[in-house]
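> In case it helps, Swiss-Prot gives these features for our protein:
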| type | residues | note |
| --- | --- | --- |
| DOMAIN | 25-181 | domain 'F5/8 type C' |
| MUTAGEN | N167 to A | Partially impairs axon regeneration following axon injury |
| MUTAGEN | N264 to A | No effect on axon regeneration following axon injury |
| MUTAGEN | N353 to A | No effect on axon regeneration following axon injury |
| DOMAIN | 527-785 | domain 'Protein kinase' |
| BINDING | I533, G534, Q535, G536, E537, F538, G539, E540, V541, K554 | ATP binding site |
| MUTAGEN | K554 to E | Abolishes kinase activity and abolishes autophosphorylation. Does not rescue the axon regeneration defect in the svh-4 loss of function mutant (ok564) following injury to D-type motor neurons |
| ACT_SITE | D645 | active site, proton acceptor |
Amino acid sequence: MKLLLYLFGVTFHSNTVVALELRECSHQLGMSNRKIRDEQISASSSFDLQSTGPQHARAHQESGSGAWCPKNQINSLSKEWLQISFSVDTVITSVETQGRFDDGRGMEYATAFKIQYWRPSLNAWASYKDDFELETIPANNDTEHAIRRHLDRAIIARRIRIVPVSNSTRTVCMRVEVFGCPFDDSLVFYNVDQGDLQSGISYHDFSYDGNLANSPHLTGGIGKLYDGEVGKNNVFVNHHKWVGWRRKRNGNVKLAFEFSELRNISGILIHTSNEFKKSAKAFSSATVLFSINGKDFSDTIVHFNNPEDTESEVPRWIRIPVNNRIAKVAKIRLNFGTDSDWLFISEVNFESNHTNIELLNDDVVIPDSVSYFSVTEHDDGTSMFAFIIFFFMFLIVAVIILTVLYRKREYRVKASSPSPNAKREILLTIDGNTIKHHVSPSTYQMARDNLQNALIEKMPMSPIISDYAEPDISVCSDVTANTPLLYGIDGPYDTQKRSNPLSSMVKYSDYGEVYCTTLPEIARDKLICVSRIGQGEFGEVDLCQLENRKVAVKKLHGISQADEFSFHREIRVLGSLKHPNVVEVVGVCTIQKPILCIMEYMENGDLKSYILKNPTIQTSQCISICTQLAAGLAYLESCNFVHRDIAARNCLVDGEGNVKIADFGMARSLYSQEYYKVEGKFVLPIRWMAWEALLLGKFSTASDVWGFGVTMWEIFSLCSEKPYSDMTDDDVVENLQSMSSTGSLKQVLSRPRMCPSKLYNEQILPCWNYESSRRPSFENVHLHLQSLVHTSPHIHF
């Protein structure tokens, strides 16, 4: 029975990603606000414990004589330290220091310091090193002002020591604050061979904090491969975040990861380079072994082959799928690419969740793939009777599980944070512009990558500003009021209750707080306006510069309190969506009016305009675009979000050729001819709408699939005409009414010339099935499109 309970837990426990997540790990840890208690602060010595003891080392606070002052003067070899102890392992991302001001009487400050840290898994204190392998960190130039230093890599510590140093002997006093967050992951350490040197450049894992001992093998610590930082392009120049190995005699690199608890692992993600022109390809294959105790490894081994990519040299995440393996230790062997002299890795993450070990006895064998049960026969037959009961209970539970999974297929709850993007990219060039092929296993899961959400513009904005449509993703729950949107539909519906299903008031009304997120508050003076992009549903949309990136800024002003509430709900819902093929909300400005929503800027504008400006686009590019959109829509599907207005005009293209799902209030004015005006009140995209959405007001992921079928037709038609271009709006409505009454359309969109017959018949046509349950899921559409990416040059028409 415990094994059954265990199986239940494995089946329904959502996967999380074991990774060092730094985007929201910069909180003040409590020196200034006294969340860190006096008893958690200690020091090697104090000039006077009462007036300059460690309890006075709080930044932005004046107590005692104003700071901690060690008993001895400081030089470059000093060993004085201030120690902060935490109750749990903690991620430290930055340190702030001040001197002793003491209302102007102080004269002492530290010009530099070092960091030492410890946690229970380490045998000794470790020293922090920056990207240049230096331990010394610059500190203060006066006694009053605080200086905050961001660490080049985060450290994981239970105790941290601030060690003041100086080139000349001097008296020093310090106040400090530390920033970071609790360490919630379960990785204890990883073991790996030390990296190699190339022409004096080190590709060592120099931040590794375990047992070094001048050995070529690193054990018992954590370093670059688990610091939340991924490497940049051109590993031979931007080498600081990479660990690199030359091809050895055996041609592989071995890694071992140990967790503090049993984990149910479903995937391993490895960030690797692929600079094949410099003989630094991604790994060609991988082998993974698992153990529940670190000693005995399962005979069931995971083998993974990574297809060689000779098109793109961009670093990428590669996902190794693992079929729910229970393990405390995972050993990974990566084989060098063909004719590759180097292998570079910058980060390793795990898709996994906690396994409740209390359900497992020592004598319960956790199955690798097939479980074998044996029963010892007793004279009284009791054991056989128990076995029969157990067997039938197992069958009943299995049927229940399968039934629930089937029912949850269409009505999934909002997914947990998806895993980092495991995409492969194949660059396709169209008259100097670039679109990316994305080929990724289980892309619908991979929202977190995004991983660093890098949104830096790489191409100048088109001079035709009307081509840019405001990102405003319209999403809505399946649970909608089934009210017809047109007059003349039978049923007891109050016509006064008809409302625009594309408005923010309606489309976000079904989302409770569970779907919302708290977005970063961005200082208004950080935004430098570049130009006006256009007009959105709530106000103007401007192109602005935010530090080193360009962003699209939506303004809200001069509207009702209800619209302001809708705007707040919209941006909070949108902020919860994180996927490489969904336009991202960067932050908000809400402290002053007008309220601003800062969104990712997509410099190549909407997909329809982009395709129209590139008439030489080929079938392979069309398949790539559809694959990317299907990935984003599969993610929305997994979150149970409904878009309601999927069309080429509502997708955007960034400077690198990434195509992303969006929905623009502005698109309805840019492409007003593609919308049908209902009673002079609102407009509907009837040529993209499923029959049940238009006639019954039923919006679901299945109605989105219908719209995506029309969108694929658009893409393969090169957006040269609108759907059903030979029909009036009334004819289109009549066509959908025909499906409602007869189960079939009078007229179906014909296969575009550039669309392969197989794709049209097997992927596009099924999107327009009368029964929504017979339409494919976005997950299945995405998987089928991915399979075509590899064969697109050989597709027959």
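Here the Cβ of each residue, glycine as well, is placed from N, Cα and C on the backbone.
None of the noted substitutions appears here; every position holds its original residue.
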> What is the separation, in Å, between the Cα atoms of N167 (mutagenesis position) and G539 (ATP binding site)?
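It is 57 Å, counting Cα to Cα.
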> On a C-alpha basis, identify the one among N353, I533, V541 that is nearest to K554 (mutagenesis position); the candidates are the recorded positions.
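The smallest Cα gap between K554 (mutagenesis position) and any of the recorded positions is with V541.
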> Which one, from the mutagenesis positions N167, N264, N353, has the smallest tally of other C-beta atoms lying within 10 Å of its C-beta?
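Least crowded of the mutagenesis positions N167, N264, N353, by Cβ count within 10 Å, is N167.
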> Quick check for the class: what is the C-alpha distance, in angstrom and rounded, between N264 (mutagenesis position) and D645 (active site, proton acceptor)?
38
> Report the mean pLDDT of the predicted model across the domain 'Protein kinase' (527-785), rounded to a whole number.
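The predicted confidence over the domain 'Protein kinase' (527-785), as a mean pLDDT, is 85.
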> Nearest to N353 (mutagenesis position) by Cα distance: which of the recorded positions I533, G539, V541, D645 is it?
D645
> At the Cα level, what's the spacing in Å between the residue listed as 'active site, proton acceptor' and I533 (ATP binding site), rounded?
21
> Where does G539 (ATP binding site) sit in DSSP terms: helix, strand, or coil?
coil
